[in-house]
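As C-alpha cells, the structure follows; a few thoughts come after it.
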Amino acid sequence: MDIKSFLYQFCAKSQIEPKFDIRQTGPKNRQRFLCEVRVEPNTYIGVGNSTNKKDAEKNACRDFVNYLVRVGKLNTNDVPADAGASGGGPRTGLEGAGMAGGSGQQKRVFDGQSGPQDLGEAYRPLNHDGGDGGNRYSVIDRIQEQRDMNEAEAFDVNAAIHGNWTIENAKERLNIYKQTNNIRDDYKYTPVGPEHARSFLAELSIYVPALNRTVTARESGSNKKSASKSCALSLVRQLFHLNVIEPFSGTLKKKKDEQLKPYPVKLSPNLINKIDEVIKGLDLPVVNPRNIKIELDGPPIPLIVNLSRIDSSQQDGEKRQESSVIPWAPPQANWNTWHACNIDEGELATTSIDDLSMDYERSLRDRRQNDNEYRQFLEFREKLPIAAMRSEILTAINDNPVVIIRGNTGCGKTTQIAQYILDDYICSGQGGYANIYVTQPRRISAISVAERVARERCEQLGDTVGYSVRFESVFPRPYGAILFCTVGVLLRKLEAGLRGVSHIIVDEIHERDVNSDFLLVILRDMVDTYPDLHVILMSATIDTTKFSKYFGICPVLEVPGRAFPVQQFFLEDIIQMTDFVPSAESRRKRKEVEDEEQLLSEDKDEAEINYNKVCEDKYSQKTRNAMAMLSESDVSFELLEALLMHIKSKNIPGAILVFLPGWNLIFALMKFLQNTNIFGDTSQYQILPCHSQIPRDEQRKVFEPVPEGVTKIILSTNIAETSITIDDIVFVIDICKARMKLFTSHNNLTSYATVWASKTNLEQRKGRAGRVRPGFCFTLCSRARFQALEDNLTPEMFRTPLHEMALTIKLLRLGSIHHFLSKALEPPPVDAVIEAEVLLREMRCLDANDELTPLGRLLARLPIEPRLGKMMVLGAVFGCADLMAIMASYSSTFSEVFSLDIGQRRLANHQKALSGTKCSDHVAMIVASQMWRREKQRGEHMEARFCDWKGLQMSTMNVIWDAKQQLLDLLQQAGFPEECMISHEVDERIDGDDPVLDVSLALLCLGLYPNICVHKEKRKVLTTESKAALLHKTSVNCSNLAVTFPYPFFVFGEKIRTRAVSCKQLSMVSPLQVILFGSRKIDLAANNIVRVDNWLNFDIEPELAAKIGALKPALEDLITVACDNPSDILRLEEPYAQLVKVVKDLCVKSAGDFGLQRESGILPHQSRQFSDGGGPPKRGRFETGRFTNSSFGRRGNGRTFGGGYGNNGGGYGNNGGGYGNIGGGYGNNAGGYGNNGGYGNNGGGYRNNGGGYGNNGGGYGNKRGGFGDSFESNRGSGGGFRNGDQGGRWGNF
C-alpha cells in the first residue's frame, strides 16, 4: 500500500477525508509543485514540495504520517515500508507532545501561563472571560457603527474607528478619568534628537482598577505639548477599546486650517467622452452633484462611494482561522530544510539520516586526528571564555526547551554555541539530526559570522556552514549543518513551516527590533506546542529577567567575558586634552543651520537644556567656552580631526572605531579625512566604512589586519556595537547618536530622527575597545548629557506601524492579528493594532472574515510596505512594473542616492538637472540608475569613476538595483507576465509628456498615500490638514532662491522630524493624478469647490469630479482581477481595457490643462542668475587631451562661478552632442566620455594628476552644453581621485 492510500485508510476510521491543496511554486525555469494536506481537527499541515504533482502529494502524506507517529497516534510498525515514516531524530527527550487539536494530552511547557490559544492579558476588555471570540465585537465590528456616525466630520484619519476620540478632545477626557480614579501619575518626557532637531517622547502608565492592570502609552511630538496630547489620545483610545470609557458623544470641531486657493482643472471634451464611455461600459454609479444643495457653512457632500467599506463581493470570505502555530518537524529523510523542499534526486534522496550521521562522525574524528590546521583552530577556540562552560551549556540546552545565554561581546557565544551543539551531535553518531538556525539582526553580521565559523572548521561556505540574507545565500548541506541568517529571512521561511530544524538560536535579543520581538512570540508558541524543538536566546550583558519570565522562568547562563580595562573620556575631557577651539567658520555654519531650522519651529518657546553649557569648574575657562560654542546637534569634524591627531601623538598601536548614526555622516567624514594631508595619506591610514549596504568585499576589509605602521580607522553605524567583533580595536570614538524610526498613528506620521543613543548602547560601544590591550573610549557628549540619557531605547514595536506585521501574521496562519500581538513580550497599544486591521480591510488585503485576499497574500510576500506593493500591482496592469519596482525600491531604501561634498548642504545643479523638467527626486534617481547601470556593465573601474563624477552613492545604487530585481522576480513568481515588466528608458532631456513616466508618477500617489504636500514658497510646503513643512535639502526641488513649479502638488516618500517636518524623496504630480490616486475622499463643498481629503481645493466641474471619482472603485476592482488571475492582465476584458486607456490619458501631466494658461515655472537648477556668479561660464574645451578644470564639475553648482546645466536651460547641449557639444560628450565619437576614447581627447586621465572632474567646476556650460571652464587657477586642485587612485577606493563614491 502506498503512503497516500494508507493515509486515506487511517482517516476513514474517523470518517474524515484528507484535504489536498496543490499549487505551482518557484520561478518558471525551476517550476515545482507545493502540496499541503490537512486532516481536521489537527492543525498540523503536511507538506510536499517536488518537481511533479504525484511526488508532491506522496511527500505531503508522508510528512503528515510522520507527524502522527511523533504524537503517538500511529506506531512506526503500522506504517508501510515505503513510507519511511519516522518520528525524527533519536534525541526526543520530551516525547508525546501533540499538535493542538490532537487527541493526546498535550504537555505544556509554560505551566500556568497563556498558551497559543489564549488571548494575551493586554487586550482583554472589561468583563471578558479570556477566550478569543468574546471581544470580536468590541475590537472590529463596532468600528463600522462609529464610522457611520460622523463620516463627514472624520477629519482625523482614524477618529471614526476609535469612538471619535481625537487629539483635540482626548486629553480632557483622560484628565476626568484620572481625577475620578484619583490617579496622580503624570507624563514622563524624554528629549529625542539633538538640539536643533529636538522632539519629545511622552510616556504615561496608569493603573486601571476595572481591568486590574496597567495601561501604557508612548507617543512622540515636536514639543512636550504635542507629545502629551498624542500620548493622551493613545491612552483614551485604548481605554475605549477595552470597554473602560465611552465613545465621544459631542460634536467634533473642525479646525480652521489654512484654506488653500482652489486650483483650476479642466479636461478636453474628447477625454470627458472617453470617461463617459468607460463609466457606461462598467456600469459605474456616479453621484449627480446637481441634485445636491450645499449650505454655506454646512459639511461637504461626498462625490464618491465610501471606499473604506467592504463591498458585497467580499462578504463570503475564507473561513476565519483559529489561532495556530508554525508547523514543525525534526530532521527527516528526503527533506532539505534550507530550501523547504523534498530531495527528489541524487544520493541524498535515498540515503537514511542514520547512515549520514555515521559518515559525519567518521569524518570529524579523522580531521581531529590528522588535520593540523583544524587542531590549531580547536586550540584557539579552547582559549575563549565560553569554552570553560561548554559542558554546562550543552546540558542546559538538552534538558530545556528554552535557554538564555548572557555574555559580554567577544566571549565567543555567537561563533561557538552552534558549533558545540553540532559537534556534540556528530560525536554521538547523530549528526544528521542537527540542523541549526542562527539569527543575526543584520546581514553583515550573518555573513561575517558564517565566514568566521567556516574558517574555524577549515571548510568552505556551503559545507556544514552557510548563510542567507536578502539578495544573497550560500546554503549548507541538508543535514548536520548551521545556517546563519537575518531575522527577516527566517520569518520569510516560516511560511513553509520549520520542518527539519533541531535548534533555533536567536542572537542579540536585547536589541528589541520589531522582527525579533515578532519572532519571539512565534517561538514561544512553537516551544509550548513542540517541546522537542530547542530555542537558545543570546544577549549581551543586560537585564534578561523580562525574557526569562516570558519563557516560563527558563534558565539563564552567565558567560564571563575577557576584556582589558577601558578608560573613558567625555567631551569636556577631550576638549581639554586636545586644546580644541571651534573655528569661526564652523560657528557661522552652526548659526545658519539653527536659523533655518527655526523657520517652521512648532514651539519657539520650548526651552531645552544645552548640556554642552553644563561643565564642572575643574575644567579651564577655555574648555568651558569651547564646549559652549559646540552644538549638541552637529558632529564637529574639526573636533574629530583634532582627536585623531591626539591619538596619533600617543603612538599606541591599534585600530580606531568611530560610531556614527548613518551612512551620510560616514561618507561625509570619510571624504573629509581623505582630503586632509595626514589622514588622506594611505601609507599611514586606511579609512574603511562599515555599513550593511556596502559590497561584501569592502565589508571584509574591516576584519583584515593592516601593514605595520598603518592605522585602520573604521567608520561604522551601530552595526559594530554588538553584531560584529573586530579584534584589533583599541580606540573607540562614540558620537553617541542613533537613527530611530518614529510613528504617530493619529496623523499617520512616520518620521526618522537622529536621536541620542541610550546608556546601554554607549556601554556596548565602549566595550568594543580593549579586546587585545587596554583600550580608550572617547564619548563625544558631556558628562551631564550622559547622565540624562535613557537607560534603553523604546522597543521598535511601539514606534512603527503594524500593518506589515499584521499581513505576515495572516500569511503564516497565526490566527487573528490582535490575538497574536496580545501575546508579545510588550504588546503594542490596542488602538495601533486595530488601525492596522482596519487599514488592511480598506486596502482589500483582508476579507470580511479578516483572512487574506489574493491581493493580501501577494503583498504579504513582497518585502516592501503594502501600499507600495499595491502600487506595483497596478504598475504591472499599466505596463510600467519596471519603473514602479525601482521607485518602490528607492522608497524602501532610506540611504541617499547623491553624495554631498564637505560643506555642501544642497545638491549641485548638475545633480538636480537629472530630473529634467519633471521636478522629481524619483526621476533623478531613475536617470542616475540607468546611467550607472550602463557604466557598471563596462567594468568596476568605470562604475567607480562614474559615481565619483556624478556624486552618486555606489552602495545605494547597488541596493536599489538588487531590490528592484527581487521585486520583479517575486511578481513573476506570482504569475504576472514578463511583458508588463519591460524596461523603460527615461530621457530627462525631453521637455514634455512621457506617458509611461507620467502614469508611474501618478501611481506613486497611491504607493505613498497620504504623503501629499503643496508648495508655497522657497522651501515651505503644506502637508495633510495644511500643516507646514519644509522641502528637504537633499531634494532636487530644494532651493533657497525663489522657485516656482509647473504644478504645486508633490508626493513624498518620508518625513524627517526636526523642529519642523522635512519632506524627502519628492516628485511633482498633476492635480488629476492627486484626485485619481492621491485621495480617499472627494467632496463637494460650498461655492462648488471640490475638496479632496478635507484640505485640497480644486476648481473643477463637480460633475466631472464625480465621474473621475467613480473610476476609483473600478480601479480597486481591477487590482482584484489582476491578483486573481495575474497571467490574464495582458488580455483584459474590453471594459477594463478601456479603463486602463482612459486612466493613462488622465495621468498625462497636461491632461487637466485644457484651455488653461499655466506658468512653466522656474526650476531649482534653472534659478541661478549670471549675476550670482559673475557672468556665465566659459564654453567648455579640451586641453592636451584632458578636461580643463571645470569639466563636468561635480562640485560646481554654479553659485560662485555660474555654470550648472546651462543657466538658460541648455541641458546637455542644444545640438545633441551627447553630454556637451564640443569634445564628443558621452560617446559622440565612439570614445567614452571624450573624443577618442577614455575620459579625454586622447584617452588621458582626469586632468594631469587625476584630480577629479574639477573642484569648483561650473557644470555643463551655458547654452550649448559644453564643459564649462569656470576658474582656471584652480586646475587640478582637490577632489575626485587624489594622485591617480590613491585617495582610497571609497573615495570613488
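Note: Cβ is positioned from N, Cα and C throughout, glycine not excepted.
Heads up, this one's the original sequence, none of the swaps are in it.
While the structure shown retains the original residue, Swiss-Prot records the mutagenesis experiment LYS4 to Glu with this note: Slightly decreased binding to roX2 non-conding RNA, leading to decreased localization to male X chromosome. Here the Cβ of LYS4 (mutagenesis position) has 19 other Cβ atoms within 10 Å, regardless of which shown protein chain they belong to.
Around ASN29 (mutagenesis position), there are no C-beta neighbours below 8 angstroms that are at least 6 residues distant in the chain. Quoted from Swiss-Prot, the note attached to the mutagenesis of ASN29 to Ala states: Does not affect binding to roX2 non-coding RNA.
On its own chain, LYS53 (mutagenesis position) has ILE22, PHE33, CYS35 as residues at least 6 apart in sequence with a Cβ closer than 8 Å to its own Cβ. DSSP assigns LYS53 (mutagenesis position) to a helix. Here Swiss-Prot notes a mutagenesis experiment, LYS53 to Glu, with the remark: Impaired binding to roX2 non-conding RNA, leading to decreased localization to male X chromosome.
Here the residue is the original one, while Swiss-Prot reports the published mutagenesis LYS54 to Glu with the comment Impaired binding to roX2 non-conding RNA, leading to decreased localization to male X chromosome. Here LYS54 (mutagenesis position) comes close to no residue that lies at least six apart in sequence on the same chain with a C-beta under 8 angstroms from its C-beta.
If you take every residue in the domain 'DRBM 2' (169-241) and average the pLDDT, you get 88. Per Swiss-Prot, the feature domain 'DRBM 2' maps to 169-241; the stated evidence is sequence analysis.
Around GLU172 (mutagenesis position), no same-chain residue six or more apart in sequence has its CB under 8 Å from its CB. For the published mutagenesis GLU172 to Ala, Swiss-Prot gives the following note: Slightly increased binding to roX2 non-coding RNA.
Looking at Swiss-Prot, you'll find the mutagenesis GLU195 to Ala noted as follows: Slightly increased binding to roX2 non-coding RNA.
In Swiss-Prot, a mutagenesis experiment is listed as HIS196 to Glu, annotated with the note Decreased binding to roX2 non-coding RNA, leading to decreased localization to male X chromosome.
Other Cβ atoms within 10 Å of the Cβ of LYS225 (mutagenesis position) number 15 in total over all chains. For the mutagenesis of LYS225 to Glu, Swiss-Prot gives this note: Decreased binding to roX2 non-coding RNA, leading to decreased localization to male X chromosome. The structure shown keeps the original residue.
Residues or ranges marked as ATP binding site in Swiss-Prot: GLY410, GLY412, LYS413, THR414, THR415, ARG771. Its Cβ placed at the centre, GLY410 (ATP binding site) has 20 other Cβ atoms within 10 Å. A coil conformation is recorded for GLY410 (ATP binding site) in the three-state DSSP classification, outside any helix or strand.
Over all protein chains present, the Cβ of LYS413 (mutagenesis position) has 26 other Cβ atoms lying within 10 Å. Among the mutagenesis experiments that Swiss-Prot reports, LYS413 to Glu is described with the note: Abolished helicase activity.
Look at Swiss-Prot and you will find THR414, ASP507, GLU508 tagged as Mg(2+) binding site, backed by a large-scale study or a structure entry.
Look at Swiss-Prot and you will find 639-813 tagged as domain 'Helicase C-terminal', backed by sequence analysis.
Taking each of the binding-site residues ASP507, GLU508 in turn and counting other Cβ atoms within 10 Å of its Cβ gives the largest count for ASP507. Looking only at the binding-site residues GLY412, THR415, GLU508, ARG771, the one with its C-alpha closest to LYS225 (mutagenesis position) is GLU508. The DSSP breakdown of the domain 'DRBM 2' (169-241) into helical (H, G, I), extended (E, B) and coil residues amounts to 32 helix, 24 strand, 17 coil. Just so you know, the Cβ of THR414 (ATP binding site) picks up 27 other Cβ atoms within 10 Å once every protein chain is counted. Under a cutoff of 8 A between CB atoms, and with a sequence separation of 6+ in the same chain, the neighbours of THR415 (ATP binding site) are VAL449, ARG452, VAL453, GLU456.
Among the recorded positions listed here, namely LYS4, ASP507, GLU508, ASP507 has its C-alpha nearest to that of THR414 (ATP binding site). Counting only the Cα atoms, the space from LYS413 (mutagenesis position) to GLU508 (Mg(2+) binding site) is about 11 angstrom. Per Cα geometry, ASP507 is the residue among the binding-site residues GLY410, ASP507, GLU508, ARG771 nearest to LYS4 (mutagenesis position). Cβ proximity to the ATP site centre (mean Cβ of GLY410, GLY412, LYS413, THR414, THR415, ARG771, cutoff 8 Å) flags the following additional same-chain residues: LEU384, ILE386, GLY407, THR409, CYS411, GLN416, THR725. GLY410 (ATP binding site) sits 13 Å from ASP507 (Mg(2+) binding site), taking the CA atoms of both as reference points.
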